[in-house]
Amino acid sequence: MNRWGLIGASTIAREWVIGAIRATGGEVVSMMSTSAERGAAYATENGIGKSVTSVEELVGDPDVDAVYVSTTNELHREQTLAAIRAGKHVLCEKPLAMTLEDAREMVVAAREAGVVLGTNHHLRNAAAHRAMRDAIAEGRIGRPIAARVFHAVYLPPHLQGWRLERPEAGGGVILDITVHDADTLRFVLNDDPAEAVAISHSAGMGKEGVEDGVMGGVRFQSGVIAQFHDAFTTKFAETGFEVHGTEGSLIGRNVMTQKPVGTVTLRNAEGESQLPLDPANLYETALAAFHSAIEGHGQPSATGEDGVWSLATGLAVVKAAATGQAAEIETGL
């Protein structure tokens, strides 16, 4: 059994990750919050035996084998490196870090320490996206030529705060949502992005210059072009993910979500058909793969390197939106 420590008393851990760890044979034995009061309450609420107030205490605990980092973005590097130095496996929330240099440092450190580093990109675990990837690989739409991602949602009040108010913490829709688009596109297309263009704005929710909406496009190395629309501000929009090829189209609806829902339609000269989907919990799929990787079998659903690619794409979108010019996507890996 893999024993986990949590860095951060986060909503995502409470709503999704703690349950996924337990459902896949792991145990959550400790959690860390800089607030002793909050940490104790969180631990009690979630059935966690220990609560500590420092990263050093958590990663130094011999009862902890792996660490889940879900603090604000600017803290990811130092906390992940501390865990790696202590010989712990790490599943880190996206984005891995605030800069590519820091993200690469995390990947190299994990490799040299011989521990597993994963990025918590949940969407590549969705049955819809896996079915689309398989259909493309099987040639069911011919050669992919374009993709479209609709990921404009409404950020609920309990998730607002720093995402809308703190640029220094990595707030804003690009590093929160666009990085997920980037990873899902890479996964489904089995292709790497090369260049991005974008326009961003604040429609009233973002403060301190934080963008709450962005539209843009990405050109992939194969020549596929993809467009995306991401936002925190749209209460009634539907999410979607489409890939269009020379011989057909894949149309995913309600698939850019944490829940195991949505549909995928294959449309071609023969008509329309629904792809069969297994509605498995996305986070349980991710944690099962992570536990297997710890045991020496395979790798996480999204590796540290995958996290570098999504961050590189997100930062290119930030640059393109700021300059009005196309920005190259380079990881330095």
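Yeah, the Cβs are placed from backbone N, Cα and C, and that goes for glycine too.
Modelled residues match the original; the substitutions are not represented.
Going by Swiss-Prot, these are the annotated features:
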BINDING   9-12, 33-34, Arg38, 71-76, 93-94, Asn120, 162-163, Tyr283  NADP(+) binding site
MUTAGEN   Ser10 to Gly  Almost no effect
MUTAGEN   Ala13 to Gly  Can use NAD as cosubstrate as well as NADP
MUTAGEN   Ser33 to Asp  No activity
MUTAGEN   Lys94 to Gly  Less than 1% remaining activity
MUTAGEN   Asp176 to Ala  Less than 1% remaining activity
MUTAGEN   His180 to Ala  Less than 2% remaining activity
MUTAGEN   Gly206 to Ile  No effect
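Where Swiss-Prot records a feature, it is marked here on the structure.
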{"residue": "Ile12", "record": "NADP(+) binding site", "Cβ within 10 Å": "17"}
{"residue": "Ala13", "record": "mutagenesis position", "Cβ within 10 Å": "25"}
{"residue": "Ser33", "record": "mutagenesis position", "Cβ within 10 Å": "23"}
{"residue": "Arg38", "record": "NADP(+) binding site", "Cβ within 10 Å": "13"}
{"residue": "Asn73", "record": "NADP(+) binding site", "Cβ within 10 Å": "23"}
{"residue": "Lys94", "record": "mutagenesis position", "Cβ within 10 Å": "25"}
{"residue": "Asn120", "record": "NADP(+) binding site", "Cβ within 10 Å": "24"}
{"residue": "Asp176", "record": "mutagenesis position", "Cβ within 10 Å": "21"}
{"residue": "His180", "record": "mutagenesis position", "Cβ within 10 Å": "22"}
{"residue": "Tyr283", "record": "NADP(+) binding site", "Cβ within 10 Å": "24"}
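Asp176 (mutagenesis position) sits 16 Å from Ala13 (mutagenesis position), counting Cα to Cα. Taking the Cα atom of each, Ile12 (NADP(+) binding site) and His180 (mutagenesis position) are about 15 angstrom apart.
Cα distances from Ala13 (mutagenesis position) to the recorded positions Ser33, Arg38, Lys94, His180, Tyr283 are smallest for Tyr283. Checking each of the recorded positions (Ser33, Arg38, Asn73, His76, Asn120, His180) against Lys94 (mutagenesis position), the C-alpha distance stays within 10 Å for Asn73, His76, Asn120, His180. Within the set of recorded positions (Ala9, Ser10, His76), the lowest number of other Cβ atoms found within 10 Å of a Cβ is recorded at Ser10. Each residue contributes its Cα atom, and for Ser10 (mutagenesis position) and His76 (NADP(+) binding site) those atoms are 13 Å apart.
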